[in-house]
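Enquirer: Sharing the record's features from Swiss-Prot:
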- 95-273: domain 'PXA' (DOMAIN)
- 538-668: domain 'PX' (DOMAIN)
- R587 to Q: Abolishes interaction with membranes enriched in phosphatidylinositol 3-phosphate (MUTAGEN)
- R587 to A: Abolishes location on endosome membranes (MUTAGEN)
- R634 to K: Abolishes interaction with membranes enriched in phosphatidylinositol 3-phosphate. Abolishes location on endosome membranes (MUTAGEN)
Amino acid sequence: MKAQTVSPTQGTISESSYVHSNLWSSRKLMIVGVLVGWLLVIHLLVNMWLLILLCASLVALGGWLGSTAILGASGQLHLERFITITTCPPCPEAERQLEQEINRTIQMIIRDFVLSWYRSVSHEPAFEAEMEAAMKGLVQELRRRMSIVDSHALTQRVLTLCGCHLQSYIQAKEATAKEQSCPVQPSQLWDAYCQVTAPHPAMSCPTTEVTYARGIVNLILKELVPKPHLETRTGRHVVVEVITCNVILPLISKLSDPDWIHLILVSIFSKYRHDAAQGTKPPCSSSVLEQPSVPTSLPLIVEVESLPVGKASSPATAPVHLTSSEPAPSPEIEEGHEAVEGDLPGMLEEKKVGNSSSHFLQPDIRGPLFLCEDSELESPLSELSKETILLMTPGNFLSDRIQDALCALDDSGALEPKDGEGSECMEGAEAEEAPGTDTETGMLVSVLNCPEIQIDTADKEVEQGDDTSLTALLEEPEKPCPLRPSCLDKDLASGVCSLEPAMPPVPLSSSPPGPLSSATFSFESLSSPDGPVVIQNLRITGTITAREHSGTGFHPYTLYTVKYETVLNGENSSGLQQLAYHTVNRRYREFLNLQTRLEEKPDLRKFIKNVKGPKKLFPDLPFGNMDSDRVEARKSLLESFLKQLCAIPEIGNSEEVQEFLALNTDARIAFVKKPFMVSRIDKMVVSAIVDTLKTAFPRSEPQSPTEELSEAENESKPQTEGKKASKSRLRFSSSKIAPALSIAEAQDKILYCLQEGNSESEVLSMSGMESFIEKQTKLLRIQPAEVPDKDPQQVPKEYVDSGLLDKAVVAQELNKSGPGTETELADTAFDLILLLLMEQWKWLCTESMQKFLHIIFGTLVQRWLEVQVANLTCPQRWAQYLHLLRESIWPGGVLPKFPRPGRTQAQKAATEKQALQSLMDLLPDFLVEILGVNKCRLSWSLVLESFQQPLINRHLIYCLGDIILELLDLSASVEECAPATSASDSPGSLKKMAVST
């Protein structure tokens with residue numbers, strides 16, 4: 001009840017207060033109205049002085065009440081609220097143009113700096129796509145980090161750096177001017193500058209500078225490159241060295257050039273001033289400038305010498321007649337024309353001696369299909385693989401070539417052995433057969449140089465009949481060549497016409513081979529098949545006894561040769577199945593790793609419960625090399641194990657089984673227990689380089705430390721004549737480099753085997769050997785013995801941090817003095833301006849004048865700096881910067897073959913004047929008129945003069961780089977920088993790495 005009586009009372013009180021407030025507001029309005037009327041009456045009827053007094057009192061009252069609207073809490077005048085400073089509006093067109101500039105730059109980098117050397121070792125089209133994706137990932141990560149950078153802090157640090165630099169330069173200039181009256185030399189100015197301020201650690205000596213640049217590149221790649229790229233030690237070492245020596249150091253040298261600084265200022269600020277006058281708009285597309293006009297056809301006639309009789313003619317050697325309406329061909333095509341005419345006689349000469357090569361009809365050994373073709377003992381086409389086998393494709397063009405080649409094969413009467421390396425052909429021409437004497441000589445060399453390797457040839461008798469039938473098939477005269485099925489026409493469209501060094505082996509006796517036209521032979525890589533793949537006819541055809549080197553010596557082990565076929569399991573195959581034949585060598589340890597990895601997968605564990613693996617099959621057998629009976633028993637059981645796994649679709653299509661069978665990977669890589677993430681770029685580069693070395697040096701060095709046996713051990717082992725004959729014709733392929741990638745002491749193994757097989761020491765004289773030993777001793781003395789495990793390339797943290805000591809201390813003091821002040825940038829800018837005004841306007845440098853300027857113009861300058869930084873870092877500007885950089889490297893979109901001629905002193909002086917005028921245009925016109933044109937010009941001249949010393953500019957570049965790395969959150973990872981290139985700075989270790997890779 002009490003609550004009910006209280007609530008009406010409270011409601012009455014609130015209602016009465018509301019009424020009183022309304023009355024008071026109405027009274028105020030009445031008072032104001034009366035006051036205005038009274039003033040009007042006084043103005044019209046009474047004294048004018050009284051009106052002036054009343055108006056002055058009202059102005060004072062308004063100023064007191066309205067001060068909060070103009071002045072902030074700090075007591076500064078906010079003029080920016082009355083002066084509008086516009087920023088660049090967001091423009092989708094600018095974003096699109098920036099993306100285009102990035103894509104063009106990436107494509108030009110890949111075209112001129114990546115594919116220029118990669119095409120010399122491989123023509124894998126997927127490499128370009130992988131490289132482009134990796135570089136785009138790097139750019140995306142860089143843009144993400146740049147988007148979260150505190151622009152306020154960046155501007156503060158840069159202004160502080162400029163202020164410290166300008167002050168140090170003025171002091172150094174005064175110190176050198178006092179010492180001597182003659183003109184100051186650049187070296188003397190740099191010495192005086194170093195006495196005033198501590199130079200960047202990278203400027204101590206050239207070696208330290210290279211080390212510092214290498215560490216920065218390594219850090220940037222580690223943080224920005226998407227995983228798993230550059231995870232391998234060798235790959236990252238190569239990329240770091242290439243970028244450091246060919247990109248970063250030349251770029252720093254270019255940026256430190258005073259003339260280049262003038263050009264940059266003219267290009268940026270002149271364009272910026274023009275855009276400000278015309279209105280903000282995105283930069284126009286420059287696609288017309290980037291792509292020079294190239295005529296579509298040229299009157300090009302290439303005359304070729306007539307080929308010897310009995311050799312098939314090639315369309316590439318026929319005269320080519322092209323017409324053109326263009327008045328003159330482009331220089332690039334003229335150079336290509338000269339190169340073709342100049343290289344053609346040499347290529348024909350190489351063709352005569354049998355050392356020519358081609359990628360058009362060249363047997364390609366870079367794919368994963370025939371990575372172990374050298375040990376294809378059981379293949380019925382092993383002898384036929386020594387021939388020049390042409391790819392059967394549709395069309396009159398290739399059909400004529402195949403018929404000519406088969407006719408040449410039929411007339412030769414002798415087979416040319418290639419020792420597993422494939423036929424060698426000139427580009428655009430097919431292979432030729434060597435005379436019989438060359439064949440016999442090649443076989444004799446093969447017998448003498450072949451390593452001693454034990455190979456089981458249990459299936460040899462079964463395959464001899466197949467070999468005879470296929471040989472008879474080729475000997476049939478006037479037999480038309482079968483055309484390639486229509487399902488493989490896409491190969492002709494892509495222009496990829498490569499051959500494998502060996503024809504695929506036909507199935508075993510369970511599926512006898514038919515004529516060549518009864519099956520579709522695919523010589524394409526199945527690294528990225530169009531559909532699921534069915535594994536069939538899997539068998540372990542033989543064993544190889546090899547050796548590996550460890551700390552105690554050589555230890556033998558057994559490799560099991562696994563062969564299988566793959567068929568694309570597609571519903572739209574229209575009756576024609578695409579067959580591919582694979583061979584891979586695996587040791588027993590890798591079978592155990594396969595079983596372990598399958599058991600660790602929860603989704604696959606249920607499928608292998610009833611499959612007996614190696615652990616269950618051989619509980620009592622030792623791990624070492626065993627006698628032939630146990631090896632034969634193990635071979636049959638391991639074959640049964642693999643067949644059971646492939647019979648289960650879920651396991652057969654699993655990543656583990658396909659990696660074990662080297663279906664989508666390189667067969668040279670070992671199958672380890674824990675999979676090591678290697679990017680496709682690293683795999684393709686390693687595969688291409690290794691295959692190129694195999695082709696270039698087929699017999700110079702052993703392919704693995706287990707390939708060659710000593711003569712004493714060979715003599716101590718009883719062998720039959722049949723095995724000796726088989727071993728003299730075959731050698732162990734390089735498909736088992738894999739243990740070197742999976743064992744801790746891999747480098748020592750590869751280094752040892754390459755030095756052991758190196759024949760350089762056999763031709764060195766005694767004096768050469770002594771000089772070599774002396775050089776190695778000196779290199780070993782250079783290496784720090786006290787810290788052998790420390791990464792020499794890893795830049796010490798003090799190198800990065802100490803370069804910013806002065807700037808960081810100043811920034812910390814500013815942050816401590818006013819961490820939340822609204823005019824931090826303006827305060828730093830005023831300090832920088834005082835250095836410029838001290839000589840011309842000393843009356844402006846007094847303390848009272850500084851406080852007055854800070855109160856009146858502080859917030860306005862702060863706002864102006866923020867807007868200018870936003871405008872200079874907008875997408876329109878980034879597109880312009882990237883375009884300028886790209887045009888400086890690729891003028892007209894083409895990388896110049898020769899360096900540009902040096903600029904004359906007159907050109908440099910003219911550019912300096914233009915840069916000075918561009919800086920003058922940055923200031924508003926009314927401010928220039930107030931301060932004086934000549935005095936402003938003298939101040940800006942002092943700024944340009946401080947950038948005329950290349951060493952000082954280099955010091956500033958490194959300091960600025962440290963600031964950017966810190967704000968990009970990269971400098972915090974210096975201590976975590978992986979020792980991926982630990983041998984890069986040590987000459988002795990560098991040699992070791994170069995040999996081991």
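Placement of Cβ uses the backbone N, Cα and C atoms for every residue, glycine included.
Mind running through what each feature is packed against?
Expert: Broken down by DSSP into helix, strand and coil, the domain 'PX' (538-668) contains 54 helix, 39 strand, 38 coil.
The 10 Å shell around the Cβ of R634 (mutagenesis position) contains 21 further Cβ atoms across the protein chains shown.
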Enquirer: Rounded to the nearest angstrom, how far is the Cα of R634 (mutagenesis position) from the Cα of R587 (mutagenesis position)?
Expert: 11
Enquirer: Hey, what's the Cβ neighbour count for R587 (mutagenesis position) at 10 Å?
Expert: 21
Enquirer: Averaged over the whole of the domain 'PX' (538-668), what is the pLDDT?
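Expert: Averaged over the domain 'PX' (538-668), the predicted model reaches a pLDDT of 80.
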